[in-house]
Amino acid sequence: MIEVGETMGELPTNKIVFCERSWKTPVSILAFLIFVTFAWGIYLLDHYDEDDNFHGADDLSVGQFLVRNIAMPHVQRLYHTVPPAVVGVGGGGVNAGPVASGAIVGTNGYVITTLHSVSKLPEISVQVATTGGIRRFPAQVVKTIPGHDLALLKMQTTEKFLHFRMADVQTVVPGQQVFAFGRNMAGAPLVRQGLVQSADAPLAVGATQITHLLRSDAVYSWEQTGGPLVNAQGDLVGINIAATGPTGKVEGFTVPAQVIVSHLQDVVRFKKGSATAPGQPQTQTVAAGSTNWWSKARAVVGGPTAIPGMGMNVVQGNVVKGNVAPSIPSGMPFIDTDHVGGAKIGGYSVADIVGLVMLALAAGVTGGMMTMGGGVLQVAGMMVFFGYGMYLIRPVVFLTNVVVYGAASLRNDKAQLVQWDKVKPLIPWGIAGVILGYFIGNAIGDSVVGILLGLFALIMAGKAVMEILQPNAGEETAESISATEAEDEMDELMALADGTSRPKASGLALPEGHARSAVLGLPMGLFSGILGISGGVIEVPLQRYVGRISLQNAIANSSVLVFWASVAGSVVAFLHGSSTGLIHWEAPVTLALVMIPGAYVGGIIGARLMRVLPVRVLKGVYAATMAAIALKMLTSV
């Protein structure tokens, strides 16, 4: 009997050959090769390019790349080179298809499309054909031109893109050969060749009369709306608008390049295409072997044909005969004196500079007279009259406030009106509020901000009207009102205009601590960040009735708080805008430099008007201004 653990005799000799050989080295080599294979596969998938023809072309315009790419026949090169600069514009949903086309006009990702296509979209995305396939980028409105149905978008990215140069207006003549591009619902590019039919054509869109348009038969589908019309050099002749004519057929219009440059060169530094004398033929010899390609590209008007290997639908509106591309017919060039010529300073016309200065002056006067409302007027004016988006407005207003309220803080500190022991605990809350408000404002979008701004102005107008209707709101000037007669902050401000009255503090008492500091500092920052206003209209009443201090001290303390909140807002707006590719520092800094002098001078004028004009007149002007802002902002939604 064998018990557990016992063995009978000697164990047999190990005859397994594998265990007698060295196996670790080959297995290690095999494992390493497998790892390298998988790593290489992952790298290839990550760096896969559907079309490597455009490597190194990020900083080039279409025209520049077209000259460099000479391997294909001339028109085939055009059809192959233009589509990467043509984008689809749609909503922000994952499965949202394009509602219009667009054209990339700046290497940093600026896109021009039609305003009516994006005005009602809560979110905007841009679909771009890259070497790695179609990519989707979120975008924001930078500026709008309602009179020409244009919207300038900025993709939220710091990447570089192939883009268009702007065609020289002198080369645009009736009969000129052009190509209208777009992207269809599937994101595939489409193009039709045609001719410029007429210049300076009008188009009525609802109640808006659009002028200075080109007519072209190259536009045949709504999918080309917002897309580029280009010439044979690949330069942007204009942005397409597809309209339904009286017969129900699509009629093609184009907002020409000189209109685009005139209205948007304050934000984008456009590249200019090479000029060709009008009436001179542009002969391009087509390379040998292109006959077969043209036989594939030709199609009946209205029936696009896909070009094998190019993924593009081409409609041949005017068939090219022979081996030579058509020349430009002789004719009078399109001269647009309304948008071409004139002095430009930093990309701004003299008229635009005067308009911006006058807006800043009016905002300064309003703020100087009533110590509130100036920021509301500045933001609303930049949105309505100049079409700027909040991404550009906020850093401009913040920079303006830094200078204007910085100077006011120094004056108030010199007059010993700033209560530093009360202000210092509020500064962190004001900074936190403006940062939080900035991101909230970005999240809700410009349309919601416009509504909030209109409602805010409406409330301020109603408040002023109620005070006008009070029995004691007569025709007195600031000097004739005593502090005891001043029952609200507006009347009290008039009593303080001569600097002699010091009203008794009154209001709601809150215990000292973080909660009190938050109540006094956070709301001002939130309103400033969301709406882009200074926030003084919120802070002064809070300082007065919650802080229980006199109006003089409330105004002085508020100026310091607005200054530091604006400094923080400027830093956040520039850092966030630059890191996400939304803004570049040149545009907001230039705008601020234009507007700061007007705002500063306007504040001085407004302070003097407060001392000499009757109270009823001051309140009436203020109420009318706020009511006009509310009406415009709420009806333009």
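Every residue gets a Cβ built from N, Cα and C, even glycine.
A C-beta separation below 8 Å, combined with a sequence spacing of at least six in one chain, links His148 (mutagenesis position) to Ile210, His212, Val255, Val259, His263. Taken from Swiss-Prot, the feature divalent metal cation binding site applies to His148, His263, supported by a curator's inference.
Following the DSSP three-state reduction, the secondary structure of His148 (mutagenesis position) is helix. What Swiss-Prot notes for the published mutagenesis of His148 to Ala is this: Loss of magnetic response, no crystal formation when amb1002 to amb1007 are also deleted. Slightly improved Ni(2+) binding; when associated with A-263.
Of all Cβ atoms in the protein chains displayed, 24 besides its own lie within 10 Å of the Cβ of Asp149 (mutagenesis position). Asp149 to Ala appears in Swiss-Prot as a published mutagenesis result, with the remark: Nearly complete loss of magnetic response when amb1002 to amb1007 are also deleted, makes small magnetite crystals at 30 degrees Celsius. At room temperature almost no effect. Complete loss of magnetic response when amb1002 to amb1007 are also deleted; when associated with A-116 and A-225.
For the mutagenesis experiment Thr225 to Ala, the note given by Swiss-Prot reads: Wild-type magnetic response when amb1002 to amb1007 are also deleted, makes normal magnetite crystals at 30 degrees Celsius and room temperature. Complete loss of magnetic response; when associated with A-116 and A-149. Long-range Cβ neighbours of Thr225 (mutagenesis position) (same chain, at least 6 residues apart, Cβ-Cβ under 8 Å): Ala100, Ser101, Thr114, Ser117, Gly182, Asn240, Ile241, Ala242.
Looking at Swiss-Prot, you'll find the mutagenesis His263 to Ala noted as follows: Loss of magnetic response, no crystal formation when amb1002 to amb1007 are also deleted. Slightly improved Ni(2+) binding; when associated with A-148. Secondary structure at His263 (mutagenesis position), as computed by DSSP, is helix.
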His263 (mutagenesis position) CB neighbourhood, other CB atoms within 10 A: 22
Once the DSSP letters are reduced so that anything not helix or strand counts as coil, what is Thr225 (mutagenesis position)? coil
